[in-house]
Amino acid sequence: MRISIGRIAWQILAVLIAVAFTIEHDSICDESIGACGEPIHTVIRLAKRDDELARRIAADHDMHVKGDPFLDTHYFLYHSETTRTRRHKRAIVERLDSHPAVEWVEEQRPKKRVKRDYILLDNDVHHSNPFRRSVLNRDGTRRAQRQQPQSPREIPSLPFPDPLYKDQWYLHGGAVGGYDMNVRQAWLQGYAGRNVSVSILDDGIQRDHPDLAANYDPLASTDINDHDDDPTPQNNGDNKHGTRCAGEVAALAGNNQCGVGVAFKAKIGGVRMLDGAVSDSVEAASLSLNQDHIDIYSASWGPEDDGKTFDGPGPLAREAFYRGIKNGRGGKGNIFVWASGNGGSRQDSCSADGYTTSVYTLSISSATYDNHRPWYLEECPSSIATTYSSADFRQPAIVTVDVPGGCTDKHTGTSASAPLAAGIIALALEANPELTWRDMQHLVLRTANWKPLENNPGWSRNGVGRMVSNKFGYGLIDGGALVNMAKTWKTVPEQHICTYEYRLANPNPRPIVGRFQLNFTLDVNGCESGTPVLYLEHVQVHATVRYLKRGDLKLTLFSPSGTRSVLLPPRPQDFNANGFHKWPFLSVQQWGEDPRGTWLLMVESVTTNPAATGTFHDWTLLLYGTADPAQSGDPVYSATPATSQGVLSRVHQLTSQVEESAPISFPDLTSAGNCHDECNGGCTESSSATSCFACKHLTQTLRNKGGSGFKCVQKCDDTYYLDGDKCKMCSSHCHTCTKAEVCETCPGSLLLIDVDNMPHYDHGKCVESCPPGLVADYESNLVQAKCIWRKDLCGDGYYINAVGKCDLCDSSCETCTAPGPMSCEKCSKGYGKGSIGYCRPCCPEGSTKSWQCEDCSKPDPTLLIDSNKSSGFGLMFWIVVSLIAACGICACKKCASETKSSNVEYAPLAQYNATNGAINLGAHTDDEDDDEDEVFVNPQIV
């Protein structure tokens, strides 16, 4: 009996540990085990903006509102008495949650965020200047000031007289080999960032600095930490980071102060948000500030660069990013520039940083004065380009302004790289203000210069002939080339997404032991449904892996063109034993390639511990791109065979006969000649797609003709859907659709209701906010945010835990609502719950039935039981579990030290022998299952 209790206790403890640590981001805590920090504020969301209602709700709960709302309808609430007990505060929040006007409420906890510079002894030149904080209101005068037309472009006289300009080696050929970022070529065409607004998200900026004051933009500035409009940082000796970044972008030129900013005529603002506790809501409020006014947001911070953290933006920050690219700048999209990270000395990777792996950001790396990688550089395939920065104290760093009112030549790290990139991007926006956020990503990577950095190892040529590196992206940003290409750039076609989910053969999840290598292949043919992606932009891999030491894992992706991207290198400092859950790894290295063909994901371990165990669960390939070339001069890929045959048969049909419903007989008409390419059989007007006798490909109804006219097209335009050989109009609330009233994508930042399995909802409708019972999903599809049924956030085999993240169901459950066997909705294969109410193993066929197993030969009546009963029973079970766990915790260390080997019943998978290159298949004999999803190869051959 003692042995049985001990075994049960250990099983319970294992479940509790799994529940506690199965999380998406390392910063997400589990309050049930006391792992959370004290909440710093509470956020509520109302149905629409109503400041007076928000204040009344707060007052009724002995709280108060601070600052302006963010994301339109979200408000910061603070408890009136900070000495209240935690239990009292929680009770207030629970009452808030039940208020009929409150759609959502959450206590916000601090997240660890660090500035991406490092400390050198500053040789600063300080000027006497008062360092003050005063509130500056945003008024109509300020707004009108920015809207006034600027004077014509003036060609500056170089070199500038500013005293430290001579030390800005990265701007005038001062790097080894005479290299720089070719900014002077843009300046000499008169571009200096006019009419472009840049906001520095950081610890604030000194708005009255003599080298910034004339360019200061109050509409691009605020204080989220203290909830006022003045971004001036506290003068405590530490808060100089944001001011330094601002000076790199827009320090004045020709005023004999410090050096010059890259975009010295741009408007510069700052958000004070790092000078206090940082939460998801603080980040969201910063990222969503005045998105129609601000053009570029520059951020030189992120999760800890310690080599052991996986973390990224929370749900509110992700929504802010999404709204920015959808609605910002009048629908052209805000441009988010991010520093790639300073964890190189700890062998960190920016692939573990959810800000740099966001599709919406331009991740910027660094290079040194002598064109090498700096010691702090992090590698990842999401880095798009590089600027110069610092190395060590023996080499020159970056010149900029400093607080209070001085200058420095010691600005460092990738913190210095992101603002330089933002300034150069501002030059391109002045040259072409119509550029979208995706246009800018195209331009930056197409014009980047890899030649100054070519002597660094790791460069490779991708499938379209561009050189790319995990260290430097596509190379140094080239200001002159960027501006020149921007001037003639045409807006890229709409971005689409294709999703391919890998189906893992049994055993699922797949046990992994020791040093292993798994190779999974996916065959891609454009898109299984919807608009095809033939010209790649971003590539994402969402993967779930559990392993004893997360830092021993390595993930590599191979495209059909042979481009190899190391999505995750080994990180020796990362001893996390929980792996990662659906982490969005990003690569921009396949940009421009044709995605069709076989993709291969290699998952391997570099461990030296043969007893290291884990499980591989799932992976999904997300391909972002367009159906047409981005620019007219780009290579044109052939259409898929299936599509070509379909189009060909349609042409033959139109050529051979006229539809019965056609109101005219085409042979009776005389063709005008020189018909449009889409015409078939003649036309009544030359070169007009609306005057054809018949169409080669598709007939599209004209919206402005009330549906009575048509034009011939090769494919349906946006706001139309394909029905046979006709393009019919979508409903006016759709951007694209699959049927007239079933939207596929929505205009602006509207949310798409995607609940086809729940017909009582308006599936396919575009809405401003999700109806009750549905939740907004900004993560699964970055092209179109959706309203989904809450369970769909995770999928089969997972449930939503207490902190809103996906956790694994118990192994006995195929689907579940909570942890443990008591919460199964449907039992796994080989389990049943027909007689006892929870899933347990089926009795062997022909064996004597006993209380230890389930008679699975009988139908399961519990499938019809109300889920509320099951949930209540499950709650009782977990109360008992907690008591047993508390009793068994004392023996935890002793038992753990005695338990050395794995208790996984599956035979070990293939292991790679690094000494002789052999692949050891161990005792695995089920070759048929292996062939379904794995091809074991010698990595030296690959």
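The backbone N, Cα and C atoms fix where each Cβ goes, and this holds for glycine too.
The Ca(2+) 1 binding site annotation in Swiss-Prot covers Asp124, Asp211, Leu252, Asn255, Gln257, Gly259 and rests on similarity to another entry. Counting Cβ atoms from all protein chains shown, Gly259 (Ca(2+) 1 binding site) has 27 others lying within 10 Å of its own Cβ. Classification of Gly259 (Ca(2+) 1 binding site) by DSSP places it in coil, neither helical nor stranded.
According to Swiss-Prot, the mutagenesis experiment His127 to Leu carries the annotation: No visible phenotype.
Residue environment of Asp202 (active site, charge relay system) contains 30 other Cβ atoms, counted within 10 Å of its Cβ in all protein chains. Residues annotated as active site, charge relay system in Swiss-Prot, with sequence analysis given as evidence: Asp202 (among others).
The annotation substrate binding site is assigned in Swiss-Prot to Asp203, 238-239, Glu283, 300-305, Asp311, 339-342, Asp353, Tyr355, Ser415.
The Ca(2+) 3 binding site annotation in Swiss-Prot covers Asp305, Asp348, Glu378. Mapped onto three states, the DSSP output places Asp348 (Ca(2+) 3 binding site) in coil. Close to Asp348 (Ca(2+) 3 binding site) in the fold, though at least 6 residues off in sequence, lie Asp305, Asp306, Gly307, Gly341, Glu378, Arg571, Gln573, each with a CB less than 8 Å from its CB.
Quoted from Swiss-Prot for the published mutagenesis Gly307 to Glu: In h254; lethal at late embryonic stage. Its own atom aside, the Cβ of Gly307 (mutagenesis position) has 19 Cβ atoms within 10 angstroms in the protein chains shown.
Recorded in Swiss-Prot as a mutagenesis result, Pro313 to Leu carries the remark: In h520; lethal at late embryonic stage. The DSSP secondary structure for Pro313 (mutagenesis position) is coil. Taking a C-beta cut-off of under 8 Å and a sequence gap of six or more, Pro313 (mutagenesis position) has these contacts in its own chain: Asp280, Glu283, Phe321, Gly354, Tyr355, Ser358.
Here the residue is the original one, but Swiss-Prot notes a mutagenesis experiment at this spot, Gly341 to Glu: In h427; lethal at late embryonic stage.
Record note (Swiss-Prot), mutagenesis Glu378 to Lys: In h42; lethal at late embryonic stage. The unchanged residue is displayed. Residue environment of Glu378 (mutagenesis position) contains 32 other Cβ atoms, counted within 10 Å of its Cβ in all protein chains. Classification of Glu378 (mutagenesis position) by DSSP places it in coil, neither helical nor stranded.
Following the DSSP three-state reduction, the secondary structure of Ser415 (mutagenesis position) is helix. Under mutagenesis, Swiss-Prot gives Ser415 to Glu with this note: In h384; probably catalytically inactive. Lethal at late embryonic stage.
Listed in sequence order, the residues Asp306, Gly307, Gly341, Asn342, Gly343, Gly344, Arg346, Ser349, Cys350, Ala352, Asp353, Tyr376 complete the 8 Å Cβ shell around the Ca(2+) 3 site centroid, once Asp305, Asp348, Glu378 themselves are left out. Across the structure, Gly259 (Ca(2+) 1 binding site) and Ser415 (mutagenesis position) are spaced 18 Å apart at their Cα atoms. When the neighbouring Cβ atoms lying within 10 Å are counted for each of the recorded positions (Gly302, Gly341), the highest count belongs to Gly341. Fewest Cβ neighbours within 10 Å among the recorded positions Asn255, Gln257, Ser340, Ser415: that distinction goes to Asn255. Asp203 (substrate binding site) carries a strand DSSP state (E or B).
Under 8 Å, Cβ to Cβ, and six or more positions away along its own chain, Asp353 (substrate binding site) finds Gly302, Pro303, Asp311, Gly312, Ser340, Gly341, Glu378, Cys380. Distance between Cα atoms for Ser415 (mutagenesis position) and Gln257 (Ca(2+) 1 binding site): 22 Å, as a whole number. The number of other CB atoms found within 10 A of the CB of Asp203 (substrate binding site), across every protein chain shown, is 26. Here the binding-site residues are Asp211, Glu283, Asp305, and the one ringed by the most other CB atoms within 10 angstroms is Asp211. Note on Leu252 (Ca(2+) 1 binding site): other Cβ atoms within 10 Å of its Cβ, all shown chains, come to 24.
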